[in-house]
Amino acid sequence: MGRGSGTFERLLDKATSQLLLETDWESILQICDLIRQGDTQAKYAVNSIKKKVNDKNPHVALYALEVMESVVKNCGQTVHDEVANKQTMEELKELLKRQVEVNVRNKILYLIQAWAHAFRNEPKYKVVQDTYQIMKVEGHVFPEFKESDAMFAAERAPDWVDAEECHRCRVQFGVVTRKHHCRACGQIFCGKCSSKYSTIPKFGIEKEVRVCEPCYEQLNKKAEGKASSTTELPPEYLTSPLSQQSQLPPKRDETALQEEEELQLALALSQSEAEEKERMRQKTTYTAHPKAEPTPLASSAPPAGSLYSSPVNSSAPLAEDIDPELARYLNRNYWEKKQEEARKSPTPSAPVPLTEPAAQPGEGHTAPNSMAEAPLPETDSQPITPCSGPFSEYQNGESEESHEQFLKALQNAVSTFVNRMKSNHMRGRSITNDSAVLSLFQSINTMHPQLLELLNQLDERRLYYEGLQDKLAQIRDARGALSALREEHREKLRRAAEEAERQRQIQLAQKLEIMRQKKQEYLEVQRQLAIQRLQEQEKERQMRLEQQKQTVQMRAQMPAFPLPYAQLQAMPTAGGVLYQPSGPTSFPATFSPAGSVEGSPMHGVYMSQPAPATGPYPSMPGTTADPSMVSAYMYPTGAPGAQAAPQAQAGPTTSPAYSSYQPTPTPGYQSVASQAPQSLPAISQPPQTSNIGYMGSQPMSMGYQPYNMQNLMTALPGQDASLPAQQPYIPGQQPLYQQMAPSTGPPQQQPPVAQPAPTQGPPAQGSEAQLISFD
């Protein structure tokens, strides 16, 4: 909506009223003017007209179509964009289908045909041409078309141009200097270059809008040309014989010149009398009220009705004193002295050329000088304070209307005075006997000091405002300098901030570099510590290796024990069954090097004093034990009635089964079958995952080899027990777990172990000991 939406709605309702008998062209033209001058937006106007077109009343629809036709023809491109589109064309087609009124249908067809012809060269309005062709194909009969109906001559206001400087004076826009657009040309101007207001009839703008100086001159030039043609003389005067007469004034003879001189003398006489009266009045006023203001104009000027009155009695005494006064005014030295005194007086006076037009009565050339010089001496007696009175009154709230009234009264008095004198001159009357001329002269003479005061006030005001302009210019320069200083200060602050930021970045970079160096040093120290720890660990490992080597050398130098496993004994259970120890057993006063296995020759080297052998087998005297040979124990055989444990109670399936047999007697060993049960030394072996080959019951040679380092290293358990190559299997060897039957209590059996049957050698008979070897 626009600012004139209410007016537009009212005019649209009036133009489309169902009570109309004919088209209301006045309202339609006003609607067009509202749209053209921008008071109503084109989109809003077209939508409102569409609503009227779709009204059920055919009269309203017909008048709305008339309004739409006029708007399209007169309002330019903005309305064309709203009407010549697909939506509007579809709405008109739908209205044509459902409308039964013939006049409305014909009007719709007429408009579509006219718009299609008018917009035939506009590509963006091609939808109108397409709609027209489609409707022709559909069989609609269009009315007779005249090309004059499609003539659109609508000028619209140009689009506004945006810029940062004035189009005329090139002043940059800012906070104080604002942008203004000319409604006639669309350019952008400052306030000084676009201070004029004018109507633009060619754009339909009937109200005064802002225009630039060139457009204002162009528009007003046309208006003045039209006005001059209208203010010419009427044709009746031109055809009359009066116009054929010469308009030049008649030549004056000596008599006329003499009368004019007498008139000037009479004016001077009346002026002197008026000055004298004014002087006396001011003296009485100043003595009573020293600071009183001068009397207003109404008291000094006679009423308008008395200007043309001719009181004979008042003019008679003035005529009697003509001769002495006339002699005084003819004295040139007197007036020259008055002029010199007026020049020396401090009171400013009006310039002579300004007073000449008011006092000049006619075409005389000599008398105006004396008339202009007459009021000058009288200004000497006037004080300076009254001169500033009107100006102070004006500053205290006196409006300009009083000055306008004063000037109008003075102008009327002067014009009346001049006309009266001309009339007297034309009739040949003497002006000295005309009381109206004298009264007018007196009133004009009274107004003259006030006119001088007004001129002084205007001069003072001009000086005052010039001073203000100078101060404004100084303020403007100061603001410019201040703005420059502020900009320079901001630039300095920005540079300082940038420098501080750069220094901060440099410091941060230095700190980061120092921290990186410290980190590298810390990592280097950590690496050195780690290397040192590794070296210490390596030294400890070397020391342990040296200790192991020394231990091995000491073992190699020491004699071998006859029974290396003498301290490893297993206590028999109550049933007399011997169990193999399930794990290594620690004994006091022993030394076990790292990596040694319990049961090896290295294990238990530094044992305390060996306990005496409790077994029934004495050690071999005077011989050196072979490290590859392990002392054999003779296990007593069990009772004859003892049987092997059932297979259900067997241990791991990989272990050899128990087999009860009679060991064959071996030379050099005694049978202990008849001895009482006693604790036998248990044989501690390292855990093995494979079957261990035991020595069979065949006789073996008991020759011992010397105890050397090579045999000791071969006897160490450092090799993997799971390798079968290191566990040689001796053919004919019979593994033997002896079942022992104690003398007291029922016979018990050892846990049976799965054992393959012997492959070589017949089983031995009798209760004999068996030699068992452990590698």
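Placed from the backbone N, Cα and C atoms, the Cβ positions cover glycine too.
Per Swiss-Prot, the feature Zn(2+) 1 binding site maps to C166, C169, C190, C193; the stated evidence is sequence analysis. Neighbour list (C166 (Zn(2+) 1 binding site), Cβ cut-off 8 Å, at least 6 residues apart, same chain): F173, T177, I188, F189, C190, C193. Mapped onto three states, the DSSP output places C166 (Zn(2+) 1 binding site) in coil.
Around C182 (Zn(2+) 2 binding site), the same-chain residues at least 6 positions away in sequence with a Cβ under 8 Å from its Cβ are I188, F189, S194, R210, V211, C212, C215. Look at Swiss-Prot and you will find C182, C185, C212, C215 tagged as Zn(2+) 2 binding site, backed by sequence analysis.
Annotation source Swiss-Prot lists domain 'VHS' at 15-143. Note: the domain 'VHS' (15-143) comprises 95 helix, 0 strand, 34 coil (DSSP; helix = H, G, I, strand = E, B).
Residues or ranges marked as domain 'UIM' by Swiss-Prot on the basis of sequence analysis: 258-277.
What Swiss-Prot says about the mutagenesis result for R183 to A is this: 100-fold loss of affinity for PIP3 and accumulation in the cytosol. Every protein chain considered, the tally of other Cβ atoms within 10 Å of the Cβ of R183 (mutagenesis position) stands at 24.
What Swiss-Prot notes for the published mutagenesis of C215 to S is this: Accumulation in proteinaceous aggregates devoid of membranes and no interaction with PI3P.
Experimental mutagenesis is annotated in Swiss-Prot for L269 to A, with the remark: Loss of protein phosphorylation at Y-329 and Y-334; when associated with A-270. Within 10 Å of the C-beta of L269 (mutagenesis position) we count 21 further C-beta atoms, all protein chains included.
Within 10 Å of the C-beta atom of S270 (mutagenesis position) sit 22 other C-beta atoms, taking all shown protein chains into account. Under its mutagenesis annotations, Swiss-Prot gives S270 to E the following note: No interaction with ubiquitin.
A helical conformation is recorded for S270 (mutagenesis position) in the three-state DSSP classification. According to Swiss-Prot, the experimentally introduced change S270 to A is described as follows: Loss of protein phosphorylation at Y-329 and Y-334; when associated with A-269.
Swiss-Prot lists Y329 to F among its mutagenesis entries, and the accompanying note reads: No change in the phosphorylation level. Loss of protein phosphorylation; when associated with F-334.
Other C-beta atoms found within 10 angstroms of the C-beta of Y334 (mutagenesis position) number 12, with every protein chain shown included. When secondary structure is read from DSSP and collapsed to three states, Y334 (mutagenesis position) falls in the helix class. Under mutagenesis, Swiss-Prot gives Y334 to F with this note: No change in the phosphorylation level. Loss of protein phosphorylation; when associated with F-329.
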Residue, out of the recorded positions C169, C190, C193, C212, C215, whose Cβ gathers the largest set of other Cβ atoms within 10 Å: C212
C169 (Zn(2+) 1 binding site) versus recorded positions R183, C185, L269, Y334 - nearest by Cα: C185
C185 (Zn(2+) 2 binding site) CB neighbourhood, other CB atoms within 10 A: 18
Nearest of the mutagenesis positions (L269, S270, Y334) to R183 (mutagenesis position) - Cα to Cα: S270
